[in-house]
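Notes to accompany the following structure.
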Amino acid sequence: MAWKVSVDQDTCIGDAICASLCPDVFEMNDEGKAQPKVEVIEDEELYNCAKEAMEACPVSAITIEEA
């Protein structure tokens with residue numbers, strides 16, 4: 001299975017918890033907002049990591065959906 005990861009740039013407040021919890025999937029861009037390092041995750045371990053980051057996001061800016 002594969003999952004698509006996205007971050008709503010208008011919603012993100014740049015607290016970087018996602019990049020801290022899951023640095024293989026998320027990074028901070030030049031504007032101080034989170035962005036995915038990869039658009040599609042095929043590894044279940046990375047999916048679980050990204051899901052944890054999504055649940056920890058204080059403004060619900062992260063979306064994960066089946067690709």
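Any Cβ shown, glycine's included, is placed from N, Cα and C.
Unsubstituted: the structure retains its original residues.
The domain '4Fe-4S ferredoxin-type 1' annotation in Swiss-Prot covers 3-31. Among residues of the same chain six or more beyond the domain '4Fe-4S ferredoxin-type 1' (3-31), those with a C-beta under 8 A of the stretch's C-beta atoms are 37-42, 46-47, 49-50, 52-54, 56-67.
Following the DSSP three-state reduction, the secondary structure of C57 ([4Fe-4S] cluster binding site) is coil. According to Swiss-Prot, the feature [4Fe-4S] cluster binding site maps to C12, D15, C18, C57.
Annotation for D15 (mutagenesis position): spatial neighbours P58, criterion Cβ-Cβ under 8 Å with sequence separation of six or more. In Swiss-Prot, a mutagenesis experiment is listed as D15 to S, annotated with the note The efficiency of electron transfer is compromised.
One mutagenesis experiment catalogued in Swiss-Prot, D15 to C, is accompanied by this note: No effect on the efficiency of electron transfer. For the recorded site, D15 (mutagenesis position), the DSSP three-state label reads coil.
A34 to C appears in Swiss-Prot as a published mutagenesis result, with the remark: The mixed spin cluster is converted into a homogeneous spin cluster (S=3/2). Its Cβ placed at the centre, A34 (mutagenesis position) has 24 other Cβ atoms within 10 Å.
For 36-67, the entry in Swiss-Prot reads domain '4Fe-4S ferredoxin-type 2', with the evidence type sequence analysis. Same-chain residues lying 6+ beyond the ends of the domain '4Fe-4S ferredoxin-type 2' (36-67) with a Cβ under 8 Å from its Cβ atoms: 1-9, 11-13, 15, 17-18, 21-22, 24-27.
Per-class residue totals from DSSP over the domain '4Fe-4S ferredoxin-type 2' (36-67), listed helix then strand then coil: 13 helix, 8 strand, 11 coil. In this structure the alpha carbons, written CA, of C12 ([4Fe-4S] cluster binding site) and A34 (mutagenesis position) are 7 Å apart. Mean pLDDT across the domain '4Fe-4S ferredoxin-type 1' (3-31) comes to 98 in this model.
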